[in-house]
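Pulled from Swiss-Prot, these are the features on record:
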BINDING   166-173, 191-195, 213-216, 280-283, 309-311  GTP binding site
BINDING   S173, T193  Mg(2+) binding site
DOMAIN    1-159  domain 'Obg'
DOMAIN    160-328  domain 'OBG-type G'
MUTAGEN   G80 to E  Grow slowly at 23 degrees Celsius, die at 37 degrees Celsius; decrease in 50S ribosomal subunits at both temperatures, partial cell division arrest at 37 degrees Celsius
MUTAGEN   P168 to V  Grows like wild-type at 30 degrees Celsius, slightly cold-sensitive. Slight reduction in affinity for GDP, slight increase in GDP exchange rates
MUTAGEN   P168 to R  Grows poorly at 30 degrees Celsius, slightly cold-sensitive
MUTAGEN   P168 to G  Grows like wild-type at 30 degrees Celsius
MUTAGEN   G171 to A  Unable to support growth
MUTAGEN   K172 to N  Unable to support growth
MUTAGEN   S173 to N  Unable to support growth. Does not bind GTP, decreased binding of GDP
MUTAGEN   T192 to A  Supports growth. 2.5-fold and 7-fold reduced binding to GDP and GTP respectively. No change in the GTP hydrolysis rate
MUTAGEN   T193 to A  Unable to support growth. 5-fold and 22-fold reduced binding to GDP and GTP respectively. 10-fold decreased GTP hydrolysis rate
MUTAGEN   N280 to K or Y  Grows poorly at 30 degrees Celsius
Amino acid sequence: MKFLDQCKIYIRSGNGGGGSVSFRREKYIEYGGPDGGDGGRGGDVWIEAVEGLNTLIDYRYQQHFKAGTGVHGMGRARHGAAGEDVVLKVPVGTEVLEEDKETLIADLDHAGMRLLLAKGGNGGWGNLHFKGPVNQAPKYANPGQEGEERWIWLRLKLIADVGLVGLPNAGKSTFLAAASAAKPKIADYPFTTLTPNLGVVDLSSSERFVLADIPGLIEGASEGAGLGTRFLGHVERSATLIHLIDATQDDVAGAYETIRGELEAYGDELADKAEILALNKIDALDEETLAEKVAELEAVSGIKPRLVSGVSGQGVTELLRAAYKQVRIRRGDLEEEIDDDEDHVDETPGGWTP
């Protein structure tokens, strides 16, 4: 299934049906009174977050959605039926924004959440409503009210407990494959990952969380370089970030500073989120070179990096357990405390909430 995380759509609620101008006509009743029924109300446009979806791809092929028009009223005081509603099904984590793409209308962050986007027009009154002592045979009725129309943006931010960030070719997809049953595309060239991948990490039967791998960032991504920072929105909701750095590259300190700079440029307090720093691909280095890389990275970050290898699996479980601890803190299952992991985790979340 192709991945699409934002789209612009047009919605319009239904017009109300017009009221009827009608008079009672029966045998032996020469002057029957008015009996025009009311028009039905127009259909509404709703949006609902549902489970089982992780893309907005359906809205690439259809961008216009119109609810049904109310049926006109009829004689014998028969009211028109209401127009059919339109319900837009979207993944959990979808944000609804105004046409300016900045004003947030709603954040559908849990399954079953439902929002009225456009209310249908009321049906018009039939002439039965206008009968009075002065005018006992009104020959007019109300037309139905117009429906509402608007353009809106849908933006998906995946619901993940832990986010993977790093430069292209840092080994994020390999790590995701080693940590979960996900099967992301893996190759030895930059930007192999073009869309976010999700994997469920099962530490035990009762310990599990969702891990998100997003496309790699490069210097200048906040200004549009590479794939930009668009996909960072998918880790905004996460409890912590795992920052993977390729231990085989020459400048590990520069790699760290590049990603930190892009996180700060993105905003939304993403740079203040708890971070676990890890040196990946350690199986490709000898002990002396690895020690130099660790010292270099610790000097610039102030954090003692964890050592992992997505290929051999070394250190992966320990890193995942450290990440799960942050998830439990976020869920309220565990109080934040300083322990032996304090050198590995930068815990400065700054009260961030989604």
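Using the three backbone atoms N, Cα and C, a Cβ is placed for every residue, glycine included.
Note: the Cα of P215 (GTP binding site) and the Cα of G80 (mutagenesis position) are spaced 53 Å from each other. For G171 (mutagenesis position), the Cβ neighbour count at a 10 Å cut-off comes to 25, with all displayed protein chains included. K172 (mutagenesis position) sits 13 Å from T195 (GTP binding site), taking the CA atoms of both as reference points. Ranking the binding-site residues N169, T195 by C-beta neighbours within 10 Å puts N169 at the top. Considering only the recorded positions P168, G171, S173, T195, the residues lying within 10 A of N280 (mutagenesis position) on a C-alpha to C-alpha basis are G171.
In this view, P215 (GTP binding site) is surrounded by 26 other Cβ atoms within 10 Å of its Cβ, with every protein chain counted. Taking the Cβ of G166 (GTP binding site) as reference, residues of its chain lying under 8 Å away and at least six apart in sequence are, in sequence order, K172, G216, L217, H243, L244, I245, D246, A255, I259, N280. Distance from the CA of N169 (GTP binding site) to the CA of G80 (mutagenesis position) is 62 Å. The predicted model assigns the domain 'OBG-type G' (160-328) a mean pLDDT of 82. For K281 (GTP binding site), the nearest of the mutagenesis positions by C-alpha distance turns out to be G171; the candidates were P168, G171, S173. A 10 Å cutoff on Cβ-Cβ distances gives G80 (mutagenesis position) a total of 25 other Cβ atoms nearby, all chains included. When secondary structure is read from DSSP and collapsed to three states, N280 (mutagenesis position) falls in the strand class.
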